[in-house]
Amino acid sequence: MYDAIVVGGGFSGLKAARDLTNAGKKVLLLEGGERLGGRAYSRESRNVPGLRVEIGGAYLHRKHHPRLAAELDRYGIPTAAASEFTSFRHRLGPTAVDQAFPIPGSEAVAVEAATYTLLRDAHRIDLEKGLENQDLEDLDIPLNEYVDKLDLPPVSRQFLLAWAWNMLGQPADQASALWMLQLVAAHHYSILGVVLSLDEVFSNGSADLVDAMSQEIPEIRLQTVVTGIDQSGDVVNVTVKDGHAFQAHSVIVATPMNTWRRIVFTPALPERRRSVIEEGHGGQGLKILIHVRGAEAGIECVGDGIFPTLYDYCEVSESERLLVAFTDSGSFDPTDIGAVKDAVLYYLPEVEVLGIDYHDWIADPLFEGPWVAPRVGQFSRVHKELGEPAGRIHFVGSDVSLEFPGYIEGALETAECAVNAILHS
């Protein structure tokens, strides 16, 4: 019998299991895969032997991500500044300026008016209340419709749409304007804060922090997929794929939201919550690391290509670099190397593409999706409730974070809440 069973070994599960263990609780962590870390996934590059790369979450900002900063300090995990952008090759229209902020002076007044509207709408969001509790349905519309209402000139319109595509992992007709505004609110109500959070990276990969946290958890079982959680009796029974069952007083579900529909909950979860879980969120974000020859250090490209953003990741050799591109898996097939080359050459016709590296999070049955991005109309219907306890079952992870959804910080935030709830129950 355990005091708590934690299902899932990403950062939320690791923090929950570690903190409960350090509070004197007997804890079992069950992870379905062969590794810990979840969507924070550092491994050797498939193209550059000996080079460690981040296939999943990679960036942090100490001001915006204080819990993650505290974990790094706790274990002495080194970080480095993210690649500084010093050269710009945008495709935003003939009047765009090739610099970090490419908006021409002729569009400044329109950008000022649109910025006012964006910040006004973002300030309607109280991060603690949940999007379903604030009468925000009028903002939960397709992003392209919202941007149309901003009446932006061509360059600033495309600049906004490109970065939104990068951050949300959805084309504008499928993305929710409310979710874009939620990200602005999460970054201290700063539009630039969303982009400037790409500030630091793990010097040696996120696995350093994963390994350090896991050392404080005595009992971890890998390749143990949970199929059922039954709290109808005096204790909570957790059943795994091979039929074995474990018992605990409390359970923390720390797996991605899109996998919860594969778990049989007894009794069933509340209907309103269950409907969104069955649908799954609509995130399709695709991060591709591209090995190239002939690219400048510090290059940044933003534009109307199938890669809305393409920028420097790291040096490989004097003439070779890794670039990172963002798009979505519904719009682009990363297995089509010809399409990858065309997408890169659209911005950088002088470079040679040598190889690509990525992880298909949607096809991976342990994730069934990348970082969270709701379908239009989902989170104004059910949002905060997704992360609320259901009896003795607690739900954590960056997918259900109110403060920092989609970030490691959000995973740590939700774990903190669940641990406090269990310790004070």
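For all residues, glycine too, the Cβ spot is worked out from N, Cα and C.
The Cβ of Tyr407 (mutagenesis position) lies under 8 Å from the Cβ of Gly57, Leu60, His65, Ser197, Ser398, Ser401, each on the same chain and at least six residues away in sequence. Under the heading FAD binding site, Swiss-Prot lists Ser12, Glu31, Gly38, Arg39, Gly56, Gly57, Ala58, Tyr59, Val226, Ser398, Gly406, Tyr407, Ile408, citing experimental evidence as support.
Sequence annotations record features per position, and here Swiss-Prot assigns (S)-6-hydroxynicotine binding site to Asn166, Tyr311, Phe326, Trp371, Tyr407 based on experimental evidence. Tyr311 (mutagenesis position) counts 24 other C-beta atoms within 10 Å of its own C-beta, drawing on all protein chains shown.
A sphere of 10 angstroms centred on the C-beta of Asn166 (mutagenesis position) encloses 23 other C-beta atoms. According to Swiss-Prot, the mutagenesis experiment Asn166 to Ala carries this note: 30-fold decrease in kcat/Km and kred for (S)-6-hydroxynicotine, with larger effects on the kcat/Km value for (S)-6-hydroxynornicotine.
For the recorded site, His187 (mutagenesis position), the DSSP three-state label reads coil. The Cβ of His187 (mutagenesis position) has His64, Gly193, Val194, Ser197 as same-chain neighbours under 8 Å, each 6 or more residues away in sequence. Record note (Swiss-Prot) on the mutagenesis of His187 to Asn: 3-fold decrease in kcat with (S)-6-hydroxynicotine as substrate.
His187 to Gln appears in Swiss-Prot as a mutagenesis experiment; the accompanying note says: No change in kcat with (S)-6-hydroxynicotine as substrate.
Taking all protein chains in view, 23 other C-beta atoms sit within 10 angstroms of the C-beta of Lys287 (mutagenesis position). What Swiss-Prot notes for the published mutagenesis of Lys287 to Met is this: 10-fold decrease in kcat/Km and kred for (S)-6-hydroxynicotine. 6000-fold decrease in the kcat/Km value for oxygen.
In three-state terms derived from DSSP, Glu300 (mutagenesis position) belongs to an extended strand segment. According to Swiss-Prot, the mutagenesis experiment Glu300 to Gln carries the annotation: 1.3-fold increase in kcat with (S)-6-hydroxynicotine as substrate.
Following the DSSP three-state reduction, the secondary structure of Tyr311 (mutagenesis position) is strand. Here Swiss-Prot describes Tyr311 to Phe as a published mutagenesis experiment; the accompanying note says: 4-fold decrease in kcat/Km and kred for (S)-6-hydroxynicotine, with larger effects on the kcat/Km value for (S)-6-hydroxynornicotine.
Record note (Swiss-Prot) on the mutagenesis of Tyr407 to Phe: No change in kcat with (S)-6-hydroxynicotine as substrate. A coil conformation is recorded for Tyr407 (mutagenesis position) in the three-state DSSP classification, outside any helix or strand.
If you take the CA of Trp371 ((S)-6-hydroxynicotine binding site) and look 10 A around it, the recorded positions you hit from Gly38, Ala58, Asn166, Gly406 are Gly406. Of all residue pairs in Asn166, Tyr311, Phe326, Trp371, Tyr407, the annotated binders of (S)-6-hydroxynicotine, the farthest apart have Cα atoms separated by 20 Å. Long-range C-beta contacts of Gly56 (FAD binding site), restricted to its own chain and to partners at least six residues apart, with a cutoff below 8 Å, comprise Gly37, Gly38, Arg39, Ala40, Tyr41, Ser206, Lys287, His359, Trp361. Between the CA atoms of Phe326 ((S)-6-hydroxynicotine binding site) and Gly406 (FAD binding site) there is a gap of 15 Å.
Look at Trp371 ((S)-6-hydroxynicotine binding site): DSSP puts it in coil.
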